[in-house]
Every structure is written in C-alpha cells, then in structure tokens.
Amino acid sequence: MELLSPKPLCSVVNCEDLEKLDHVSALNELRREQEIFKLLPGIYAHRYDFRRVSPSIINDFEYCPRLLWVQHKLGLKLLSEKSVVSIIRGRILHERYERLLSQYENVVAEYKVEIGDLVGVVDLVIKRGGEYIPVEIKTGFSKEAHKTQLQIYISMLKARFGYLVYRNHVEVVHRNDAALDVLKKIREILSAREAPPAKCNSCIFKPICKNLL
C-alpha cells in the first residue's frame, strides 16, 4: 500500500500520554542518546555539528544571531531546562509517527540529504512518480523557521512541495529557492570573527554570551 499524503500527528498516534512527562525523566531519556552536561542552573548543552540543517539552528538564527554565533564558537547546542521536556516529548512522537508511516511502500524515514557541506535529515520522504516529497514533523506551534527548513529540503530534493505535519493539522509548503539565502546568512555569521548584534532582553543564555565576549 502507498501513502498519498500524511495526516495530522495526533490523528495517527497517541499524543496525550506524554503530557505528564517531567523534566527529570526527560533529561534522563536525553542522556541515553547523547552526552548532556549542565553549564549553569537551568542551562544544559551537548556537542553539535553546525553543518546540519535543523529547525534549531534556523530558530537560533531568527531568535538571536549572536546566540547562534556563540554556540558555534563553543561547539555546543544550548538547551534550557524547559526545552528538554519539549525535545523528548517531540522525539517520542516523531518515532511513533515515523514507525507507522514507514510501513507504506513509498515512504522512507530519516532520509539523509547532502549537497557539498550542507547536510540534512528529512523526517519522512514520500516517493511519488519519481519525485521525493519531504515531510517534516513538528510538535510545536507553526513557525516560520519550520517553513524555511522544509523549503530548504524541498530545494535539495528538487521537489515541487512538501508537508509540515503538526499535531492537529498539515500544511502544504511550496518550493521557494530563496529560502537557501538563510543558509548564506547563517554561514556568514558562523565565519565572522566578531559577534553579531544581540537581542538579549530576558534571554536565559545571556550569561554565557557575556562570559565568552
């Protein structure tokens, strides 16, 4: 059997049983997958390859270019205590959804795409009529960074469109090669000697940026 188009996340898998996931359990689960260490109260970190296209690196760019620059210099991805629960909850839902949809003959989970020094892993790919259609699963609210990331994958796969799968709805996103300009801006920031302007306000990571600079 072949899949024509994906359905919303919570119409396919159980989302309710993870609502009571606590911080300690989430942190222990995350530590099973990679080395996580505590930098400051409420702040954790792990090693990260900044060549990889991910919602986190694009989110960081949109949230604060300086934070992205600092993380690159440290070689670390910074996590707030609050975000750890969201990460693990999202990861478990990802796995459940991917496991069910990968049973279709024309669906491939965790599809790696690589062009030059640009590396990405698409959650799901639907093979249809010689075209590879990317599907990204998102457990948070709809964000522009999600759309940008998917458009980058669409361009890399030379597809016409892709799908953003959220908890209760699915969005169709069409190809826009201008999204690749975001990667150019990110590369410029990562290669810069001086930090870009900050947008600190009440950012929890402010002490780390301040200490590095």
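Heads up, the Cβ atoms here are built off N, Cα and C, so glycines get one too.
Keep in mind the model shows the original residues, not the substituted ones.
What Swiss-Prot records for this protein:
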type	residues	note
BINDING	Cys64, Cys200, Cys203, Cys209	[2Fe-2S] cluster binding site
BINDING	His94, Asp123, Glu136, Ile137	Mg(2+) binding site
MUTAGEN	Cys64 to Ala	Probably no 2Fe-2S center assembly, wild-type nuclease and DNA unwinding
MUTAGEN	Asp123 to Ala	No exonuclease or endonuclease, reduced DNA unwinding activity
MUTAGEN	Glu136 to Ala	No exonuclease or endonuclease, very little DNA unwinding activity
MUTAGEN	Phe141 to Ala	Increased endonuclease activity
MUTAGEN	Gln149 to Ala	No exonuclease or endonuclease, very little DNA unwinding activity
MUTAGEN	Tyr153 to Ala	No exonuclease or endonuclease, reduced DNA unwinding activity
MUTAGEN	Tyr166 to Ala	No exonuclease or endonuclease, reduced DNA unwinding activity
MUTAGEN	Cys200 to Ala	Probably no 2Fe-2S center assembly, wild-type nuclease and DNA unwinding
MUTAGEN	Cys203 to Ala	Probably no 2Fe-2S center assembly, wild-type nuclease and DNA unwinding
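Residues Arg66, Leu67, Ala198, Lys199, Asn201, Phe205, Lys206 surround the recorded [2Fe-2S] cluster site, their Cβ atoms falling within 8 Å of the Cβ centroid of Cys64, Cys200, Cys203, Cys209, which are themselves excluded. For Phe141 (mutagenesis position), the nearest of the mutagenesis positions by C-alpha distance turns out to be Gln149; the candidates were Cys64, Asp123, Gln149, Tyr153, Cys203. Considering only the recorded positions Cys64, Gln149, Cys200, Cys209, Ile137 (Mg(2+) binding site) has Gln149 as its nearest partner by CA-CA distance. According to DSSP, Asp123 (mutagenesis position) is assigned to a strand segment.
The least crowded of the recorded positions Cys64, Cys200, Cys209, judged by other CB atoms within 10 A of its own CB, is Cys200. Look at the mutagenesis positions Phe141, Tyr153, Tyr166 and count other Cβ atoms within 10 Å of each Cβ; Phe141 has the fewest. Most other Cβ atoms within 10 A: among the recorded positions Ile137, Cys203, that distinction falls to Ile137.
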